[in-house]
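Step one of this worksheet: look at the structure below.
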Amino acid sequence: MEVTGVSAPTVTVFISSSLNTFRSEKRYSRSLTIAEFKCKLELLVGSPASCMELELYGVDDKFYSKLDQEDALLGSYPVDDGCRIHVIDHSGARLGEYEDVSRVEKYTISQEAYDQRQDTVRSFLKRSKLGRYNEEERAQQEAEAAQRLAEEKAQASSIPVGSRCEVRAAGQSPRRGTVMYVGLTDFKPGYWIGVRYDEPLGKNDGSVNGKRYFECQAKYGAFVKPAVVTVGDFPEEDYGLDEI
């Protein structure tokens, strides 16, 4: 069975900020760490990276989550084309302060003085041991992420669409159903197995965030990781849900 390809290496998002009233559409690499991503946002929004708080909103402009793990990759969050990332500034600057460029003081600074400052991108990266100051750790993280993705792909490739299965997820009783989808999704990174349960024990109807992956009744569909799925001869069980 063939599994769909990997996600695009870049993503196009809208950037908004508590310091201005406009939005910018930008494309970024999913392999950026959140710390590196903040550094790229500095010139765009006018807030120091160390004073940023990031919030992720979906294409429907509903809040998803905070991007608060400095060493996490941007692609590890459910960031899709059309999403919005909002920058909350904690530096004390006022709304609109950086929109009027005539009010911005222009000056030069020596290399030594710049190195001594504690509020620069360089000092932030040095303190956090990120970016080019910790290339070894970043390379290791990327290698580990690639290894996990390869392992998931191998597991997913052994789960045919249409096969009967049993799902044993942590904290849940075993659930039986039929495999309806295998591959990558838009809502979260990695490989996922779409299952149509025999009874309404799921969370959806085969669609997530408006995108349909397979057809089933409401509450019969679920997406789980390949590691918790076992395919085989699993006939339907009587869960007793029709009893009064």
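Keep in mind that glycine also has a Cβ here, set from the backbone N, Cα and C atoms.
Ser65 to Ala appears in Swiss-Prot as a mutagenesis experiment; the accompanying note says: Reduced phosphorylation by PAK1. Reduced microtubule polymerization and loss of phosphorylation by PAK1; when associated with A-128. According to its DSSP assignment, Ser65 (mutagenesis position) is in a strand. Within the same chain, the residues at least 6 positions away from Ser65 (mutagenesis position) whose Cβ sits under 8 Å from its Cβ are Glu55, Leu56, Tyr77, Pro78, listed in sequence order.
Here Swiss-Prot notes a mutagenesis experiment, Ser128 to Ala, with the remark: Reduced phosphorylation by PAK1. Reduced microtubule polymerization and loss of phosphorylation by PAK1; when associated with A-65.
Annotated domain 'CAP-Gly' per Swiss-Prot: 183-225, in sequence order, evidence recorded as sequence analysis.
When the domain 'CAP-Gly' (183-225) is classified with DSSP, helix, strand and coil residues number 0 helix, 18 strand, 25 coil.
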